[in-house]
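Straight from Swiss-Prot, the features:
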- L38, G63, E85, K86, D111, V112, N141: S-adenosyl-L-methionine binding site (BINDING)
- G65 to A: Abolishes methyltransferase activity, DNA-binding and SAM-binding. Does not abolish transcription activator function (MUTAGEN)
- E85 to A: Inhibits rRNA (adenine-N6,N6-)-dimethyltransferase activity (MUTAGEN)
- K86 to A: Inhibits rRNA (adenine-N6,N6-)-dimethyltransferase activity (MUTAGEN)
- D111 to A: Inhibits rRNA (adenine-N6,N6-)-dimethyltransferase activity (MUTAGEN)
- N141 to A: Does not affect SAM-binding, DNA-binding nor transcription activator function (MUTAGEN)
- R183 to E: Abolishes the interaction between 12S helix 45 and TFB1M; when associated with E-256 and E-257 (MUTAGEN)
- K220 to A: Abolishes methyltransferase activity. Does not affect SAM-binding, DNA-binding nor transcription activator function (MUTAGEN)
- R256 to E: Abolishes the interaction between 12S helix 45 and TFB1M; when associated with E-183 and E-257 (MUTAGEN)
- R257 to E: Abolishes the interaction between 12S helix 45 and TFB1M; when associated with E-183 and E-256 (MUTAGEN)
Amino acid sequence: MAASGKLSTCRLPPLPTIREIIKLLRLQAAKQLSQNFLLDLRLTDKIVRKAGNLTNAYVYEVGPGPGGITRSILNADVAELLVVEKDTRFIPGLQMLSDAAPGKLRIVHGDVLTFKVEKAFSESLKRPWEDDPPNVHIIGNLPFSVSTPLIIKWLENISCRDGPFVYGRTQMTLTFQKEVAERLAANTGSKQRSRLSVMAQYLCNVRHIFTIPGQAFVPKPEVDVGVVHFTPLIQPKIEQPFKLVEKVVQNVFQFRRKYCHRGLRMLFPEAQRLESTGRLLELADIDPTLRPRQLSISHFKSLCDVYRKMCDEDPQLFAYNFREELKRRKSKNEEKEEDDAENYRL
């Protein structure tokens with residue numbers, strides 16, 4: 001768990017405020033990119049404090065925008081800050097910060113979904129997975145449009161120990177829509193419990209540390225924003241391939257209001273569906289009438305372990321997708337209807 005560190009006394013020289021930079025460069029948040037600017041440095045400082053002690057740390061900031069959190073990170077006396085920004089309009093403002101902190105800020109124009117951060121920092125920063133987290137941190141005020149796909153991507157990286165996690169158990173402090181933040185940290189049985197809850201918590205210690213009211217952002221989003229801290233676990237709570245866990249969890253939660261057996265049935269082809277689902281539940285010792293939100297990580301571990309054995313017995317099972325089966329069936333029905341219509345005309 002990250003310590004709540006104090007910001008360093010190392011300060012940037014006097015600079016225009018973020019609001020002044022936005023006016024100077026005539027910046028406007030792009031709605032299509034789900035951009036919302038956080039201008040209150042008290043709040044950006046708080047985000048950085050909650051990331052832990054960043055003195056002499058190497059930080060990767062995603063989506064810096066006009067540079068509000070960027071300033072707070074630089075004021076924490078980091079060794080180096082790498083920012084990756086997709087929108088070229090923000091580069092001049094970030095360059096202004098780089099000039100004010102020589103040798104501290106590295107700016108990359110790129111997409112966080114494809115950027116290879118595993119090559120960004122020195123090999124000397126790498127630590128064994130079993131050690132304390134490395135002196136590498138990820139911090140970001142994520143655009144809502146990319147927050148969920150990005151955290152899923154990083155969770156898979158944690159599972160494989162690649163991407164940003166080649167350095168070890170790299171900690172992350174990120175913003176999400178409040179509803180998503182609550183789902184990520186939701187306990188078993190809560191109404192917010194979801195696919196994201198299980199996928200994040202089987203791999204990480206997840207904490208929803210505080211909420212920022214939407215009115216603190218420009219433009220004001222329709223929702224509040226939650227700040228979430230992730231520390232990868234030394235040992236994942238489910239020791240199966242990420243894609244297998246993801247498939248089981250997705251199938252269970254696609255019918256979140258039904259009993260869990262309803263979603264689990266979709267793991268199997270129709271011809272063997274009832275028999276295989278019954279076997280899965282019996283071997284995993286799961287009550288079929290539990291709702292998805294009532295299933296603990298231990299329940300999912302049992303389900304994934306048994307499903308893995310069933311996939312080993314039938315190598316084609318893992319590739320099965322019930323939606324593809326529905327498409328094929330629909331296509332056959334349409335062909336039959338066309339044949340029937342043609343025969344009727346004849």
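Just so you know, glycine gets a Cβ as well, placed from its N, Cα and C.
Here the original residues are kept at every noted site.
Projection of Swiss-Prot feature records onto the structure.
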residue: L38; record: S-adenosyl-L-methionine binding site; Cβ neighbours (10 Å): 21
residue: G63; record: S-adenosyl-L-methionine binding site; Cβ neighbours (10 Å): 24
residue: G65; record: mutagenesis position; Cβ neighbours (10 Å): 27
residue: K86; record: mutagenesis position; Cβ neighbours (10 Å): 19
residue: D111; record: mutagenesis position; Cβ neighbours (10 Å): 12
residue: V112; record: S-adenosyl-L-methionine binding site; Cβ neighbours (10 Å): 22
residue: N141; record: mutagenesis position; Cβ neighbours (10 Å): 27
residue: R183; record: mutagenesis position; Cβ neighbours (10 Å): 23
residue: K220; record: mutagenesis position; Cβ neighbours (10 Å): 11
residue: R257; record: mutagenesis position; Cβ neighbours (10 Å): 8
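Within 10 Å of its Cβ, the residue among the mutagenesis positions E85, R256 with the fewest other Cβ atoms is R256. Geometry remark: K220 (mutagenesis position) versus L38 (S-adenosyl-L-methionine binding site), CA distance 10 Å. Among the binding-site residues L38, G63, V112, the ones whose Cα is located within 10 Å of the Cα of E85 (mutagenesis position) are G63, V112. On a Cα basis, R256 (mutagenesis position) lies 31 Å away from V112 (S-adenosyl-L-methionine binding site). Cα spacing between G63 (S-adenosyl-L-methionine binding site) and N141 (mutagenesis position): 6 Å, rounded to the nearest whole number. Taken residue by residue with DSSP, R256 (mutagenesis position) is part of neither helix nor strand, so it is coil. If you compare every pair of Cα atoms in L38, G63, E85, K86, D111, V112, N141, the residues listed for S-adenosyl-L-methionine, the longest distance is 20 angstrom. A straight line from the CA of L38 (S-adenosyl-L-methionine binding site) to the CA of R183 (mutagenesis position) spans 23 Å. When the mutagenesis positions G65, R183, R256 are ranked by how far their Cα is from the Cα of N141 (mutagenesis position), G65 comes first. Secondary structure from DSSP puts R183 (mutagenesis position) in a helix.
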